[in-house]
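Take a look at the structure set out below.
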Amino acid sequence: MQLHDFGFINYAVLFGYLAAMLLVGVYFSKRQKTADDYFRGGGRVPGWAAGVSVFATTLSSITFMSIPAKAYTSDWTFIIGQYLAIAILPLVFYFYIPFFRKLKITSAYEYLEARFDVRSRLFASLSFMLFHIGRVAIITYLTVLALRPFMGIDPVVLIVLISLLCIIYTWMGGIEGVIWTDVIQGLLLSGGAVLIFIMICFKVDGGISEIFTTTAQADKFFPTTQWRWSWTDSTIPVLMIGFLFANIQQFTASQDVVQRYIVTDSIKETKRTLITNAKLVAIIPIFFFAIGSALFVYYQQNPSLLPAGFNTGGILPLFIVTEMPIGIAGLIIAAIFAAAQSSISSSLNSISSCFNSDIYTRLSKSSPSPEQKMKVAKLVIIVAGIFSSLAAIWLVLSDEAEIWDAFNSLIGLMGGPMTGLFMLGIFVKRANAGSAVVGIIVSIIAVLAARYGSDLNFFFYGVIGSMSVVIAGTITAPLFAPAKQLSLDDSETSEN
C-alpha cells in the first residue's frame, strides 16, 4: 500500500466547500441588526433546521473519525450513547423547554439567576466558556492530528485555516449563519458516512452480508463480556449511566444546544428541533459504526494495504485518501472539516452569547446599547477563536498524550456541577441560592477526589458532579433563606 498525494482535484473540492461556507456567512451578515438577531436569530429559524444544527453541533469531527475507529478496534457498545440522547427527550420537552422559553433568555444560565442568584449564573457561564475554549482547541487538534499524514500541509497551517474560517463566518453570520452552515455541514457529513459505507461494501468480497457475518463471528457488536458491572472499565452498564448524564448535560445545561431552543418562534417549533435531531441520531450513527466494521473486514481481506504499525485511530482517513476516487476523497475530507467546523462555530457563538449576556450586560453599571452589545459579541468571537487556536497549536507542538481522557475528565468536572444546578432548580422546590453554592463546592470536591484519588472510570465523573449538587443542595436547603418562587407552574406559556 502506497500513500498517494492528496492531489489538485481533491484540494479544489475541499477549498470549494470552504469558500461556500464563507459565502453563507456573508449572506446572513446582512440580517444581523441587533444582539437578538445575532444570538437568537430573531426567532426566524425553522425547527427542522435548528434540529439539523443540534445534530451537527453534537457530532464533531472527532466523532466522525473515532466512532469508526472504535468499531474497527473493539465493538459497537458506544452506540448506546446515541440512543440515550433520544430517551431523554420527554424530560427535556416537559421540564426544561418551558423554563427556557418563558424567560426569553439569551443565555441558558439566566435561568440560574432567576431561580437562585447571580453566583450560580456566573459559575455556570464561566465554566461553560472555559470548557468550550478547551473543547474547540481539542477538536481542532485531534482533527489536524488525524489528517496531517495524508494532506501534506503543516499542522499549524491546518489549525490556522480551520480556525480562521470558523471565526470569519461565525463573526459575520451570527447564530443564523452558524445554523444554516450547520445544515449544510450536517447533510454533508451524513451523506459522506452513507457514501463511505456503500463504497466499502463494494470493495469487500461478499458485500454487506459478509461484513455483518464476520463482525458477528468476531463478537464485535455487543460482546457478552461487556455486560458486566465495573467501576473502572467502560462496560455497557457503565456506558448507560455515563451517557445518560452526559446527554442530560448536553441537552439541558449546555448553551450551544440550549441556544437552538430559543431561535424558533414557538414551543411547537422547538420540539420539532429535538424531534428532527432524534431522527438523525436514530439513523446516521449506525453508518459510522458500520463503517468501522466494514473497514475491519476489508483490511482482514487485504492486510497488505494496512501499513505496519499504523495507528488505527486514523483508519478512516487512511481509507479515504488511499482507496476512494479522486474528487470523492476531497468531498469526504470536506465532510470531516464540516464536522469540526459545525462544533467550533457553535461553540464560538455560544461563548460570545454567554459573555455578552452573563458578564458584559449583567455586570455593566448602565445598560449597554444594541450597538455596544454587537461590538462586544463580535470581539469575543475573535478573542475566543484566537485563544482556542493558540491552545490547539500548543497541543500540536507539545505532542500531548492522554488528551482524550483529560477531555472527558474535564466534562465531568465542569459539566457535572452545571447539570446538577439545573436539576436542583427544576426538581427540588425548596432548594435556594445558599444551598446551590454548597452543592457547587461539594460537587467540585467530589469530582476532584474521584479524578485524582480513585481509579473510577471517567464516565462516573459527570454522575458524581451532578448528583453531588442535587444531594448537597437538597440537604442544606433548610439552613438558608427560603427559595425564590419560580416553579414549573410559573413556566406555563401561551406559545403554540
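Note: Cβ is positioned from N, Cα and C throughout, glycine not excepted.
No noted substitution is present; original residues retained.
DSSP assigns S342 (Na(+) 1 binding site) to a helical segment in the three-state reduction. Annotation comment: Swiss-Prot describes A56, L59, A339, S342, S343 as Na(+) 1 binding site.
The N-acetyl-alpha-neuraminate binding site feature in Swiss-Prot is assigned to T58, S60, T63, Q82, R135. Long-range Cβ neighbours of S60 (mutagenesis position) (same chain, at least 6 residues apart, Cβ-Cβ under 8 Å): I139, A339, A340, S342, S343. In the three-state DSSP scheme, S60 (mutagenesis position) falls into the coil class.
Neighbours of D182 (Na(+) 2 binding site), defined as other CB atoms within 10 A of its CB across all chains, total 27. Among the features that Swiss-Prot reports, Na(+) 2 binding site is placed at D182, S342, S345, S346.
Listed in sequence order, A85, Q250, V257, N277, S343 are the same-chain residues six or more apart from T58 (mutagenesis position) with CB atoms under 8 A from its CB. Recorded in Swiss-Prot as a mutagenesis result, T58 to A carries the remark: 2-fold increase in Neu5Ac transport.
Quoted from Swiss-Prot, the note on the mutagenesis of S60 to A is: Abolishes Neu5Ac transport.
All protein chains included, T63 (mutagenesis position) registers 20 other Cβ atoms within 10 Å of its own Cβ. Quoted from Swiss-Prot, the note on mutagenesis experiment T63 to A is: Abolishes Neu5Ac transport.
The note that Swiss-Prot attaches to the published mutagenesis S345 to A is: Reduces Neu5Ac transport. Of all the Cβ atoms in the protein chains shown, 34 others lie within 10 Å of the Cβ of S345 (mutagenesis position).
Listed in Swiss-Prot as a mutagenesis experiment, S346 to A is described as follows: Slightly increases Neu5Ac transport.
Using a 10 Å Cβ-Cβ cutoff, A56 (Na(+) 1 binding site) registers 30 neighbours. Here the recorded positions are Q82, S343, S346; the one with the fewest Cβ atoms within 10 Å of its Cβ is Q82. A56 (Na(+) 1 binding site) and S345 (mutagenesis position) are 11 Å apart (CA-CA, integer value). Annotation: D182 are the binding-site residues among Q82, R135, D182 whose CA atoms are within 10 angstroms of the CA of A56 (Na(+) 1 binding site). Annotated Na(+) 1 site A56, L59, A339, S342, S343; additional same-chain residues within 8 Å of its Cβ mean position, judged by their own Cβ, are F55, T57, T58, S60, S61, T63, F64, D182, Q185, G186, L189, A338, A340, Q341, S346. For the recorded positions T63, Q82, R135, S346, a Cα to Cα distance of within 10 angstroms from D182 (Na(+) 2 binding site) holds for S346. Across the residues annotated as binding N-acetyl-alpha-neuraminate (T58, S60, T63, Q82, R135), the two Cα atoms farthest apart lie 20 Å from each other.
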